[in-house]
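Structure below; questions to follow.
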Amino acid sequence: MRTKKAFLLLTFNVLIYLAACQETERILANNGTEDNEITTSKGVSPNTNPLFLSNSTAGLYDSKGRIRLTIGHIGAIGALRNDVKILEVSHKALQAEGILDDDLDVEIISQTGCGESYEGVAVAADMYHLQKVKAFIGPYCNAEMDAVARMAAFWNIPIIGYMAASNNLADKNAYPTLARISLRTTNSIAEATCAMLRHYGWNKVAIITNTGILAYDRVLSFEEVFHQRGINVVKKIMFDEFADSKAMIASGLLNDIKNSARIVVCLFSNTRESSREFLTAANTQGMNVNEYGYVFPWLQDGGKDASPWTGADGSMLQKVKDQYANAIIIDDVNSFDNTIVGPFIERIKDVGLTEADVDIANIYGYLYLFDALKLYAIAARKVLNETGKAENLLNGRMMWQNMRKLKFVGMVGASGIASGQVSMDDRAERAPLYRGFFVSPNSDSVLPMVHMEPTMLDNCDGIANKSGCYEIVVTDIMRDFWPSVDRKMPKDEPDCGYRNERCDYTLIIIGAALILLFIVAAVSAFFAQKILEKRALDKLPFRIYRDDLQFIDEEQLKSMLSLGSTRTKMSNMNYGSRNHAIVGTNTHAIYHKYVQRRPIVFNRADKTLIQLMKAAVHDNINPFLGMVWNEREEMLLVWKFCSRGTLQDIIYNESIQLDTKFHGAFIRDILAGLEYLHASQIGYHGSLTPWSCLIDRNWMIKLTDYGIADPLERWEKSQSISRDGLTSDDDKSQATQATSILYESPEMLKNREKNRVRRVDQDWMRQTQTRRQLGDVYAFGLVMYEIIFRALPFPEGTNQSELVEWLRDGSKVVKPTIPQNKVLNMDLSALIQDCWNTTPEMRPSLRRIKLNVETYLNIKGSLVDQMTRMMEQYANNLEKLVAERTGMLEEANQRADRLLSQLLPAYVANELKLGRPVPPKTFTSSTVLFSDIVGFTEMCQNASPLEVVAVLNGIFDGFDQFIARKDAYKVETIGDAYMVVSGVPEENGHRHINEIASIALDVHKFLSEFIVPHKRDTKVQCRLGFHTGPVAAAVVGLNAPRYCLFGDTVNMASRMESNSEPGKTQISETAKNLLLKEYPDYICEQRGEIPIKGKGLCMTYWLMGTKSEGSGRSGAYLAPSMKSAGTGFTGMLGNSANDYSLNLKNPTGLQR
């Protein structure tokens, strides 16, 4: 309604404008006449009325008299960049082809319209009246094309549409001068759609659309064509214009499609977005199945959008494409490829344009614009050539008549592109050229399915019958492509109707009921059989339920093996991590675990065999306790536990010495077990190996794994069980099983290979019981050789893995042999080789083997007696070893005690050894002595580090020797400093002052005789000082503990030493008083008061010596007087033969 109102208002304004312009022209013309006559007329004929005449021939010729036609191009705001350049390309092409030349040429005036205010209509009026255009190309949009086409018809000038696609514009009674060059008009794509529907026999369709004027016009166009061609629209469903998939589902309208149609034609305003939402809804409702066909005439206004499953960056959106699976899209033949882009870019290079200068997404707009100008020029040349009158070029109807059924090559037609060939129909509309594309779910690109091309009809008037006078011929490109069972296209209506009302299902119901009854009966019988079998299996004596097993972990097993006093270390050898469990209350068992993949089915022979295994009782047969199966996807074979492991463990344990008695006892026990099995209903062992021979606590061999070999192999072949569950510690592991092939006789290997290649449904090839027993003899020969020589009977250096592979694939024949370097009784050697005979019948019987073995191995007595003697010898050796190790321990303890007593006081060391703490202790009276070597720094500078260390070792070793003879304790040495205490850690009354004083005198005497090795002319002097008083003592530190002294007495003693003089001993007044009081034999000389740090002025004394030494005793030491005291090393030179010298080879010791 808005468009019609605007058109009427604009037309009224234009008519007023035209009348005013015509009146002005008439007055001006009359004023210019010679007699100034004004002519009037009471009536105006259609040929002279300005409302029915084209503008005059003025402006038709240029100044040189050549025809120049002015064409007005009305584009769109914001669409088709550089569209004027495209017209320029077309103009150049027309000149190059000779259609336009000097006598006929065109001038193009280009302006834009298609805005919100219908600017294009005003532009058309302006072009016609003021710029004197003779034809129009455009406008771009439908609304303005409707108005301008009517005005052009009114003015009788040709107008060519190149983008407007409305079906209304095909009415030539309303638009008699309008030709359209666009390939994608609504009426043409409707014709193509109708042709494809009829091609597949789809005469009943539903139309899906949405609200809005554009969708409404499209539906009207399609309904009109469908009605003309006999296509029945059974249902028309309309969604809201902007409805999404959820809203479509919520509306419930999709159910109407299910109940009324199977072929759906989708016509939306926004084809790209709305179609995607609709298919999403259809998929959600389960309507995207093979019996539905969705047809999408790809109608778009303006430029061509990318496919719905193409993202903004050009990538494919797979989920969106999956929604379009099995959809059919009708579009231009080059819609889904870029074949037209290359030729188009080549054509626009003539005017300096590149791909970046145009809107490639709207490439069809450029092509149609080029073709529109060419259509007009060809028609103009045709009119001019046929009539020879230039004024006929202004006759719009005549020009339109010459555009009908016109064919020419379009912009890209020269490149062989089908859509580049222009063919006009009988209404001057471009004949449709389309394809149907199938969106395959199995291909990344769409697949062309049909080609639709028009064929013009003869003797047809398109104006009279309102058609283009052509018939669309549909050609199959693909056949049998629909993803249904029969590969055929779906039908437009189900065979049985939408509600199955056309089919009689009585017979089908009866048949289905019978089949269902049969299935129920079969299933019931199957489950009844399973229940009966389960009850029968539940009653089998060898069945053990998994809940009846108490599994034992490694820690529990160690605890159990340590309980019995009769068990030895050999009792639990190699059994610390195997599979152990308790069956019932207290039966210790081991189990082999197999992964169960399918339920195990026992046949009668299996049940009989396993029951016989369960009932087997013999001293040399290990009891079979039972099986666990069909529980937790695993099968367990449970055997009684033997505490000393397997025969293999004993054979290859080098710490165990085996003599001929062991050999004979083991071989005798194995033979006894085999004799019992061969005489029983079990009949054979079947898998005799060293690890299937267990040893109990009494060193008796017990055979295990007997009889079960055949069922295990058959169950593994049928994939009921797998050995993947066997751990590496299990003696039935895959590695062990691989090695077991060495113990199988050649005929057994051949039989196994035959069974391996047989199908599961074929019968299992069994060996006779006799052959099985002879196979045991072959394995016994290998085990007997292994017992005697603790090795396999193959040459040394043979790779066991390669040997196993050779035997498995049969690529190389390897026979066991006795190496020449093995010493063995000739008769026994011949017996073993007879057991290995490749001809089973040539092997000896068990009775013959038993007689020969007893003779050759001289088996007497029991193995228990041999073990008793061996244990006695072992106990004697153990007592001797314990005595030796005890002596070594005592010696190590003594060395540790001596070292500890040197590091700590004996009392403290004893307390620490006993683990008792040593608390700090205060001593009320003790004497602390400090000494320091004079000039030690200078000595270090003038000597090497090793020489300095040698001097210190010599001095301090001498100090240590005579301190050791005193009741004193060396606290520590720090560099050249030496600290001694007496009265600590053991109190000794007042005797400590005498001990320290005598030590001080001995030190001076020792140094007076000491010779520096590397400087024999140098004498060593030291300063000494001591003080008497209370101290505190404690052990400090957990790592490397030290016995330390604390208190003011220690500090005062240190001050006495630091303020002393070389070669002298300074003592405090307290020490002098106690010394002279208790021991008056000592001589002390007053030094006087000197400043002491932290004490002020203190009276100190020199210790000069003893009276007994001063009376002339040989070697007596007397301190020099203060006047003659020296301060260096040179004051005291000793030339006596008793001088001490340092032994550099033993720097810690002194030699005289």
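Here the Cβ of each residue, glycine as well, is placed from N, Cα and C on the backbone.
The structure displayed is predicted, hence computed values, not measured ones.
According to Swiss-Prot, the protein has these features:
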type	residues	note
BINDING	Asp932, Asp976	Mg(2+) 1 binding site
BINDING	Asp932, Ile933, Asp976	Mg(2+) 2 binding site
DOMAIN	567-857	domain 'Protein kinase'
DOMAIN	927-1057	domain 'Guanylate cyclase'
MUTAGEN	Ser110 to Glu	Reduced basal guanylate cyclase activity and reduced chloride sensitivity
MUTAGEN	Cys141 to Ser	Reduced basal guanylate cyclase activity and reduced chloride sensitivity
MUTAGEN	Gly707 to Glu	In ns335; enhanced basal guanylate cyclase activity. Exhibits fewer and shorter microvilli of the AFD thermosensory neurons. Defects in thermotaxis
MUTAGEN	Glu1057 to Ala	Enhanced basal guanylate cyclase activity
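Map these features onto the structure and tell me what's around them.
Under the DSSP three-state reduction, Asp976 (Mg(2+) 1 binding site) is assigned to coil, being neither helix nor strand.
In this structure, Ile933 (Mg(2+) 2 binding site) is part of a beta strand by DSSP.
Mean model confidence for the domain 'Protein kinase' (567-857) is a pLDDT of 84.
Its Cβ placed at the centre, Ser110 (mutagenesis position) has 15 other Cβ atoms within 10 Å.
Taking Cβ-Cβ distances under 8 Å and a sequence gap of 6 or more within the same chain, the neighbours of Gly707 (mutagenesis position) are Leu609, Ile610, Leu612, Met613, Leu677, Ile682, Tyr684, His685, Gly686.
In this structure, Glu1057 (mutagenesis position) is part of a helix by DSSP. Of all Cβ atoms in the shown protein chains, 23 besides its own fall within 10 Å of the Cβ of Glu1057 (mutagenesis position).
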Given Asp976 (Mg(2+) 1 binding site) and Glu1057 (mutagenesis position), what distance in Å do their CA atoms have, once rounded to a whole number?
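A Cα-Cα distance of 13 Å.
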Tell me which residues of the chain lie with their Cβ under 8 angstroms from that of Asp932 (Mg(2+) 1 binding site), as long as they are six or more apart in sequence?
Asp976, Ala977, Tyr978, Cys1022, Arg1023, Glu1057, Ser1058
Within 10 Å of the Cβ of Ile933 (Mg(2+) 2 binding site), how many other Cβ atoms can you find? Include all protein chains, please.
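Ile933 (Mg(2+) 2 binding site): 21 neighbouring Cβ atoms within 10 Å.
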Within 10 angstroms of the C-beta of Cys141 (mutagenesis position), what count of other C-beta atoms is obtained when all protein chains are considered?
24
In whole Å, how far does the CA atom of Cys141 (mutagenesis position) lie from that of Ile933 (Mg(2+) 2 binding site)?
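Cα-Cα distance, Cys141 (mutagenesis position) to Ile933 (Mg(2+) 2 binding site): 118 Å.
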Calculate the distance in Å between the alpha carbons (Cα) of Ile933 (Mg(2+) 2 binding site) and Ser110 (mutagenesis position), and round it to a whole number.
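Rounded to a whole number, the Cα-Cα distance is 118 Å.
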